[in-house]
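Visitor: Here it is, the structure, as structure tokens.
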Amino acid sequence: MFNKILIANRGEIACRVIKTARKMGISTVAIYSDADKQALHVQMADEAVHIGPPPANQSYIVIDKVMAAIRATGAQAVHPGYGFLSENSKFAEALEAEGVIFVGPPKGAIEAMGDKITSKKIAQEANVSTVPGYMGLIEDADEAVKISNQIGYPVMIKASAGGGGKGMRIAWNDQEAREGFQSSKNEAANSFGDDRIFIEKFVTQPRHIEIQVLCDSHGNGIYLGERECSIQRRNQKVVEEAPSPFLDEATRRAMGEQAVALAKAVGYASAGTVEFIVDGQKNFYFLEMNTRLQVEHPVTELITGVDLVEQMIRVAAGEPLSITQGDVKLTGWAIENRLYAEDPYRGFLPSIGRLTRYRPPAETAAGPLLVNGKWQGDAPSGEAAVRNDTGVYEGGEISMYYDPMIAKLCTWAPTRAAAIEAMRIALDSFEVEGIGHNLPFLSAVMDHPKFISGDMTTAFIAEEYPEGFEGVNLPETDLRRVAAAAAAMHRVAEIRRTRVSGRMDNHERRVGTEWVVTLQGADFPVTIAADHDGSTVSFDDGSSMRVTSDWTPGDQLANLMVDGAPLVLKVGKISGGFRIRTRGADLKVHVRTPRQAELARLMPEKLPPDTSKMLLCPMPGLIVKVDVEVGQEVQEGQALCTIEAMKMENILRAEKKGVVAKINASAGNSLAVDDVIMEFE
């Protein structure tokens with residue numbers, strides 16, 4: 001076994017690898033850029049080596065710099081994590097030449113699976129189900145149209161190299177096939193330096209389901225169930241779960257056996273993932289193989305008890321697998337939510353800045369681990385478990401140079417419904433301030449009827465949120481629970497407010513019992529009867545709720561029980577009440593006496609400023625160019641200007657027809673969020 005491993009990555013995955021290496025008694029080396037000098041993975045590692053400026057192409061993916069760090073520290077092996085150099089065969093080759101072990105598959109497997117045309121041909125030869133298509137090189141648009149007609153519309157036009165949604169077009173007719181071929185070819189050449197294109201049948205309403213495989217260098221291979229990854233936006237996964245709510249045991253076994261057959265066909269030896277698309281009739285088709293550890297690997301670990309990072313390290317050290325297919329048991333259900341630094345109310349634009357508050361929910365164990373083919377620890381209890389894989393800390397910076405993922409929040413429970421409920425509570429308990437984040441959106445997904453039923457495809461977000469995420473309106477049942485909680489909390493706050501220093505407990509000024517709770521445009525008249533154990537909140541329709549809590553004024557997180565069911569609220573003080581965030585909703589909750597509530601209804605509502613005739617900057621960024629001038633008439637959808645943020649260019653377009661009256665910014669200007677870029681007549 002190795003004595004020292006270098007992790008050629010950063011963020012949460014570097015921290016994840018360090019945890020397992022530490023458990024195995026292996027010392028670790030971190031690498032870091034200027035931007036990551038104080039990063040969590042640097043603090044956790046036994047050693048750390050500086051490798052350059054913040055941009056990844058000047059630090060983390062420069063092979064020579066990583067190799068220099070390996071030589072300087074004497075690391076015997078390198079774990080690449082995911083992204084960066086994890087699927088770079090030249091990096092694996094450089095390590096081999098240096099006599100350093102790559103904790104991943106052989107170079108040949110990386111190359112074979114990294115090319116979509118080659119990988120599909122190998123899959124067909126290994127009797128793996130593939131999407132019908134043409135695997136030869138397509139010379140021009142006319143040939144693309146001919147092949148598309150032979151396959152039958154709709155078709156997917158794809159670049160052979162690369163990924164991430166680039167060089168991909170769906171065509172529903174000849175014209176779209178002709179245009180899509182040229183666009184995909186251009187994008188592929190610009191993005192990957194390789195303009196080879198192939199065409200395959202497009203599966204409508206597909207699910208994205210992947211199989212986790214684990215192979216060694218002794219010819220052994222197993223699969224560890226599947227992961228459902230259908231909830232995506234812009235080809236980026238947001239929510240994953242294991243197992244899939246859609247598959248039956250026969251389909252799972254067939255997919256698993258084909259995934260292992262493909263891995264063995266390329267001499268695979270490590271953890272890897274074979275991705276499939278699955279239609280509504282449970283027909284499945286090979287999509288691609290990721291020759292690395294997946295971001296979403298924790299859900300597999302939670303339902304199998306297998307530490308995938310440990311297995312990767314043991315396989316890399318030449319050990320045979322200690323686990324057989326018969327040892328693998330899928331126990332319970334696990335769900336992962338990816339917490340991103342982004343603003344869900346502004347089209348999920350990235351957010352940067354300092355984490356002024358970062359308090360994840362407490363982590364709890366999910367049951368036994370499978371070690372050397374034997375289960376270690378107690379059998380899973382009926383209680384839910386929480387896991388949070390992260391690479392940040394309170395006071396740390398979210399940088400513009402890297403992926404905006406803050407954490408991967410996972411829950412495990414005996415059933416899917418219990419895992420979802422555990423995730424709802426965990427999301428409500430997760431405190432993040434200082435930056436924009438997608439916690440409200442994740443909460444909304446967990447409460448969405450289609451997700452709850454398991455009836456979702458890769459089009460879920462596009463179909464259910466066609467206008468983008470606009471926040472959450474709680475149903476009346478939840479509003480009443482929040483109203484009862486707010487009334488009970490207000491009573492506690494009033495007792496504190498009216499207490500005189502030095503006065504004995506239970507001798508405070510009497511606090512009223514009748515209040516009106518106003519939230520989300522609704523009034524709830526209530527009466528509170530308090531005792532030593534909590535409060536009974538009665539509504540004017542005769543119903544009542546029992547509220548218990550140890551919340552005290554000033555606490556930013558309230559854990560309550562309302563009629564025996566948990567309710568977690570993020571709490572802030574506002575005049576006459578609270579700002580409460582729960583289940584994805586952001587509520588202003590006012591608690592008033594009946595007379596105050598009566599007068600409040602007569603007060604004119606303060607309207608927000610009218611910005612309908614302004615173009616506001618949606619994120620901190622740099623104006624790259626302005627495409628219009630004063631006096632120019634613009635049409636809906638017309639490009640107005642381009643802003644660069646987090647190394648990505650974002651085109652801002654006109655929301656409606658109008659005439660430009662004033663332009664307040666020019667190319668080269670740095671702007672803050674909501675700065676007025678231009679105004680219209």
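Keep in mind that glycine also has a Cβ here, set from the backbone N, Cα and C atoms.
At each noted site, the model still has the original residue.
Copied straight from Swiss-Prot:
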| type | residues | note |
| --- | --- | --- |
| BINDING | LYS116, 148-209, ASN235 | ATP binding site |
| BINDING | GLU275, GLU288 | Mg(2+) 1 binding site |
| BINDING | GLU288, ASN290 | Mg(2+) 2 binding site |
| DOMAIN | 602-681 | domain 'Biotinyl-binding' |
| MUTAGEN | TRP515 to Leu | No effect on holoenzyme formation |
| MUTAGEN | LEU599 to Ala | Loss of holoenzyme formation; when associated with A-602 and A-603 |
| MUTAGEN | LEU602 to Ala | Loss of holoenzyme formation; when associated with A-602 and A-603 |
| MUTAGEN | MET603 to Ala | No effect on holoenzyme formation. Loss of holoenzyme formation; when associated with A-602 and A-603 |
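Provide an account of the burial state, proximal residues and distances for the features listed.
Guide: According to DSSP, VAL155 (ATP binding site) sits within a strand segment. Around VAL155 (ATP binding site), the same-chain residues at least 6 positions away in sequence with a Cβ under 8 Å from its Cβ are GLY133, SER148, ILE170, ALA171, ALA177, ILE199, GLU200, LYS201, PHE202.
Here the Cβ of GLU288 (Mg(2+) 1 binding site) has 18 other Cβ atoms within 10 Å, regardless of which shown protein chain they belong to.
DSSP assigns GLU288 (Mg(2+) 1 binding site) to a strand segment in the three-state reduction.
In the three-state DSSP assignment, the secondary structure recorded for TRP515 (mutagenesis position) is strand.
Counting only same-chain residues at least 6 apart in sequence, none has a Cβ under 8 Å from the Cβ of LEU599 (mutagenesis position).
Around the Cβ of LEU602 (mutagenesis position), a 10 Å sphere holds 6 further Cβ atoms from the protein chains shown.
Using a 10 Å Cβ-Cβ cutoff, MET603 (mutagenesis position) registers 7 neighbours. For the recorded site, MET603 (mutagenesis position), the DSSP three-state label reads coil.
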Visitor: Under 8 Å Cβ to Cβ from GLU275 (Mg(2+) 1 binding site), same chain, six or more residues apart: give me those in sequence order, or none if nothing qualifies.
Guide: HIS208, ILE209, GLU210, PHE286, LEU287, GLU288, MET289, ASN290
Visitor: How many whole Å apart are the CA atoms of GLU179 (ATP binding site) and LEU602 (mutagenesis position)?
Guide: 60
Visitor: According to DSSP, which kind of secondary structure is GLU179 (ATP binding site) found in, if we only use helix, strand and coil?
Guide: helix
Visitor: For the binding-site residues listed here, ALA171, GLU179, GLU187, ASP195, ASN290, which shows the highest count of neighbouring CB atoms within 10 A?
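Guide: The residue with the densest Cβ neighbourhood is ALA171.
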Visitor: Measuring Cα to Cα, how far is TRP515 (mutagenesis position) from LEU602 (mutagenesis position) in Å?
Guide: 18
Visitor: Mean pLDDT over the domain 'Biotinyl-binding' (602-681): what is the value?
Guide: 88
Visitor: CB neighbours of LYS116 (ATP binding site) within 10 A?
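Guide: Excluding its own Cβ, the number within 10 Å is 22.
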